[in-house]
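Undergrad: Dropping the structure in here first, questions after.
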Amino acid sequence: MLSTKRLRVLELYSGIGGMHYALNLANIPADIVCAIDINPQANEIYNLNHGKLAKHMDISTLTAKDFDAFDCKLWTMSPSCQPFTRIGNRKDILDPRSQAFLNILNVLPHVNNLPEYILIENVQGFEESKAAEECRKVLRNCGYNLIEGILSPNQFNIPNSRSRWYGLARLNFKGEWSIDDVFQFSEVAQKEGEVKRIRDYLEIERDWSSYMVLESVLNKWGHQFDIVKPDSSSCCCFTRGYTHLVQGAGSILQMSDHENTHEQFERNRMALQLRYFTAREVARLMGFPESLEWSKSNVTEKCMYRLLGNSINVKVVSYLISLLLEPLNF
C-alpha cells in the first residue's frame with residue numbers, strides 16, 4: 001500500500017537547498033520543518049528558491065530539546081568537509097568546523113523523538129576519520145542500521161567526477177541492504193550504456209569574455225589545468241575554489257575544435273579558447289534544476305561557485321533518498 005502521509009524533514013547544513021531539490025526529484029511528499037545553515041549567502045539562495053525555511057543557526061548549539069521539538073522522521077546533513085579534504089589540514093575532530101557534527105553525535109542519544117531515517121554526505125576520506133568512527137558508534141548504539149559507501153556522479157552516466165562518502169541509516173531495521181542497491185533506482189538501470197556528454201549541460205549563447213582564462217594564468221599555471229571538450233564524457237570535481245584556484249578545483253572547457261589539445265597548447269594556447277564553466281553549467285552538472293535562481297539575490301556568480309562547490313549532487317542524492325525511504329513505499 002502506498003504511503004499518503006507527508007514526511008517531516010530536518011535539513012541540517014542545508015546550503016542552497018540541494019537536499020530539498022533531491023527530495024523533490026525523488027518524488028517524496030515531504031515538509032521541510034526547518035533548514036539550518038550558518039552561511040548567510042547560502043540561506044539567501046535557499047529562501048529565494050524555497051520560501052523562508054532556512055534559519056541562520058549554529059548547529060553546535062542545538063540541544064536534544066531542540067531536536068525533539070522539530071519531531072522529524074528524516075534528518076539530512078552534509079557536515080563541513082574541510083576537516084577531511086585532501087587539500088585541507090585534515091585536523092578531523094580537532095578542527096573547530098567539526099564541532100557542529102560532533103554536537104549532533106553527542107546529543108543524538110538524548111533525543112526522545114529519534115528520526116527513523118538519516119542521510120549523511122561528506123567528502124571521500126571522511127570514512128577514515130575519527131569523526132566517522134564516532135558516527136558509526138553513536139548510530140549503532142542508538143539502534144540504527146547503517147550502510148555506507150563512496151559514489152560518484154559518473155557511475156550514473158553524469159559526466160562529472162565527484163566522489164563522495166554517503167551514509168544511510170534506518171532506525172531498528174533488521175533487514176539486509178547495501179549502498180549498491182541505489183543503482184536500481186537510477187536511470188542507469190533503464191538506459192544501460194547511454195553516456196551523456198559535457199555538451200548536454202552547456203549554455204548555448206552568451207558573452208563568454210568574462211569566462212575566458214587569462215593568458216597570464218595559462219602561461220603560469222596552464223599545465224595544471226584539466227582541459228575538457230564538449231564531447232568529453234567526464235570532467236573534474238568542481239570545488240569552492242573554482243576560478244581562483246587551479247589544481248583540483250575543476251575542469252576548464254576548450255571551445256575551439258582543435259583535435260590535439262596538448263600539441264596546440266604548446267604551440268598557441270590562446271587559440272584553444274579556454275574558458276571556465278559558468279555557474280549555471282556547474283549547477284546543471286550537479287543536478288540542480290533550471291529553476292535554481294540567484295540573479296535576484298545579492299549573491300555574486302563568484303560566490304555562487306563557492307556555494308555550489310560546497311553542495312551535493314542532487315541527482316545522486318535523490319537516488320539515495322529513494323533507497324533510504326524504500327520501506328515507506330511512497
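Numbering starts at 1 and runs along the chain as displayed.
A Cβ is built for glycine as well, from the same backbone N, Cα and C atoms used for every other residue.
Keep in mind the model shows the original residues, not the substituted ones.
Swiss-Prot feature annotations, pasted as is:
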DOMAIN    7-330  domain 'SAM-dependent MTase C5-type'
MUTAGEN   Cys81 to Ala  Loss of methyltransferase activity
ACT_SITE  Cys81  active site
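Are these features on the surface or tucked inside, and what are their neighbours?
TA: Cys81 (mutagenesis position) carries neither a helix nor a strand DSSP state and counts as coil.
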Undergrad: On the 0 to 100 scale, where does the mean pLDDT of the domain 'SAM-dependent MTase C5-type' (7-330) fall?
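TA: Its mean pLDDT is 92.
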